[in-house]
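Copied over from Swiss-Prot, here are the features:
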type	residues	note
BINDING	H32, E80, Y218, Y219	Fe cation binding site
VARIANT	T37 to A	In strain: TN106
VARIANT	T37 to V	In strain: PAK12085 and SB33
VARIANT	E59 to A	In strain: TN106
VARIANT	Q103 to K	In strain: TN106
Amino acid sequence: MQFKHFKLATLAAALAFSANSFADITVYNGQHKEAATAVAKAFEQETGIKVTLNSGKSEQLAGQLKEEGDKTPADVFYTEQTATFADLSEAGLLAPISEQTIQQTAQKGVPLAPKKDWIALSGRSRVVVYDHTKLSEKDMEKSVLDYATPKWKGKIGYVSTSGAFLEQVVALSKMKGDKVALNWLKGLKENGKLYAKNSVALQAVENGEVPAALINNYYWYNLAKEKGVENLKSRLYFVRHQDPGALVSYSGAAVLKASKNQAEAQKFVDFLASKKGQEALVAARAEYPLRADVVSPFNLEPYEKLEAPVVSATTAQDKEHAIKLIEEAGLK
């Protein structure tokens with residue numbers, strides 16, 4: 001009897017050791033905190049691996065990772081803009097992601113890492129939010145380029161400091177050329193109203209300060225969920241037909257090559273791309289899941305109906321060039 005109890009105690013100890021044999025991981029998080037917290041909790045429940053989130057702005061965290069190099073305490077970089085991977089990849093700071101994991105979110109138009117060292121996880125669409133008590137869909141332009149004209153002077157808000165805006169400038173430059181991109185930026189400066197954040201621009205439309213603004217879709221969906229669509233003045237307009245104004249930008253994750261917990265870090269990225277991970281993410285924030293078997297509870301415009309332009313993954317050079325155009329236009 002004592003021998004049987006000894007065997008049971010030994011088995012229990014072994015199982016306890018097995019359950020806790022994974023190391024904790026640290027994630028440098030530039031994704032919106034509620035989304036990152038939701039997926040981190042879901043991952044902890046699924047695996048028992050504890051996740052510590054070090055949250056901040058994606059660009060600042062990417063710069064910190066470059067400074068820290070192989071001494072970084074980070075295991076994973078989770079960002080709201082895949083463009084921030086460009087410098088890190090070029091510097092050789094990212095570890096390869098398995099092809100099996102990458103293929104889980106590989107849809108038409110979704111950027112793929114040239115070195116297969118990061119993965120896109122969710123999308124957000126550029127949209128025009130407008131005050132439906134002052135404007136209707138027939139007043140909306142067919143191209144985002146037309147909002148930077150005297151017709152819209154004092155009537156269009158924009159946020160030049162957001163990562164999605166930078167991505168839109170990159171797309172404009174690639175699709176239409178530098179001259180068109182620069183003229184658009186100068187037109188916005190001349191005719192538009194500058195706001196510090198997308199949420200502030202949205203609220204300006206709600207408050208009647210400006211009749212329309214260029215923002216990301218999820219800000220409106222989150223506000224609609226909170227207050228009810230019937231209580232909002234604002235509505236969304238989707239530009240579509242592969243116009244730069246229909247751009248979809250993507251969040252993503254990468255494993256740091258310097259991570260001492262490679263297995264756990266890779267497991268976390270695998271989870272983010274899995275059905276359970278995607279469900280946790282899109283339940284917390286109105287972003288587009290990149291898996292066909294996951295549906296957002298926010299009643300989003302169907303991903304395939306966005307008609308977003310297909311633009312190659314942003315490189316470090318693309319980013320630098322877009323920043324120069326923004327600066328040349330006097331927006332920074």
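Using the three backbone atoms N, Cα and C, a Cβ is placed for every residue, glycine included.
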Spatial neighbour of Q103 (variant position) that is closest, considering only the binding-site residues E80, Y218, Y219 and their CA atoms: E80
Whole-number Å value for how far E59 (variant position) lies from Y218 (Fe cation binding site) (Cα to Cα): 20
Nearest of the recorded positions (E59, E80, Y219) to T37 (variant position), judged by Cα-Cα distance: E80
Shell of the Fe cation site beyond H32, E80, Y218, Y219, same chain only (C-beta within 8 angstroms of their C-beta centre): A35, R124, N198, N216, N222, R285, A286, E287
CB within-chain contacts under 8 A for E80 (Fe cation binding site), separation at least 6: G30, Q31, H32, S58, G163, S251
Integer Å distance between the CA atoms belonging to E59 (variant position) and Y219 (Fe cation binding site): 20
Three-state secondary structure, which DSSP defines for E59 (variant position): helix
